[in-house]
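Novice: So Swiss-Prot lists these for the protein:
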| type | residues | note |
| --- | --- | --- |
| BINDING | 11-18, 61-65, 120-123 | GTP binding site |
| MUTAGEN | Asp41 to Leu | Does not affect interaction with GFOD1 |
| MUTAGEN | Ile42 to Asp | Impairs the interaction with GFOD1 |
| MUTAGEN | Val44 to Asp | Does not affect interaction with GFOD1 |
Amino acid sequence: MGKSCKVVVCGQASVGKTSILEQLLYGNHVVGSEMIETQEDIYVGSIETDRGVREQVRFYDTRGLRDGAELPRHCFSCTDGYVLVYSTDSRESFQRVELLKKEIDKSKDKKEVTIVVLGNKCDLQEQRRVDPDVAQHWAKSEKVKLWEVSVADRRSLLEPFVYLASKMTQPQSKSAFPLSRKNKGSGSLDG
């Protein structure tokens, strides 16, 4: 196990951010249970990557954003990844995710961060307000992975989080500027 990764989980209020984490990590979320508004919370989980290595991930569960509120500045420092959550039964929550992605892009200081997007409540088909094709098209144009999930089906949560942990902890690829002993010239600055 390497370093602990920091992941910020964010989205509009009442889209299921805390429920997703509770179900993923503990398997104990009861659908329909009373919702308690989150101020800010930290969850620590151990996720097996696609390489078979267990990695520790610290999830920063943020307060649901309302009425144009922005993500607090501290959410951008030293962050390795983001989970942006919207509810498939709320077009407004999807639009909030679009804005959050732009905010992250402006604030990440050229640092490589992994972003996954979750469309929660996909089991509520009759209440759907976000077209899955539109959402996938947006995700593709933004170069992020998007999954539709349901807290009621814990298995639907596994793939996105395995992907996230795997991507954040993958070994560094070879440098684009390999150091080679076969230099042209001597490298001397003497005339």
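Cβ from N, Cα, C; glycine included.
I'd like these features described in context: how deep, what's nearby, how far apart.
Specialist: Following the DSSP three-state reduction, the secondary structure of Gly11 (GTP binding site) is strand.
In the shown protein chains, 14 other C-beta atoms lie within 10 A of the C-beta of Asp41 (mutagenesis position).
The secondary structure of Ile42 (mutagenesis position), as reduced to three states from DSSP, is extended strand.
Every protein chain considered, the tally of other Cβ atoms within 10 Å of the Cβ of Val44 (mutagenesis position) stands at 10.
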Novice: How many Å separate the Cα atoms of Thr62 (GTP binding site) and Asp41 (mutagenesis position)?
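Specialist: Thr62 (GTP binding site) to Asp41 (mutagenesis position), Cα-Cα distance: 7 Å.
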Novice: Quick one, of the recorded positions Lys17, Ile42, Cys122, which Cβ has the fewest other Cβ within 10 Å?
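Specialist: Across Lys17, Ile42, Cys122, these recorded positions, the one with fewest Cβ atoms within 10 Å is Ile42.
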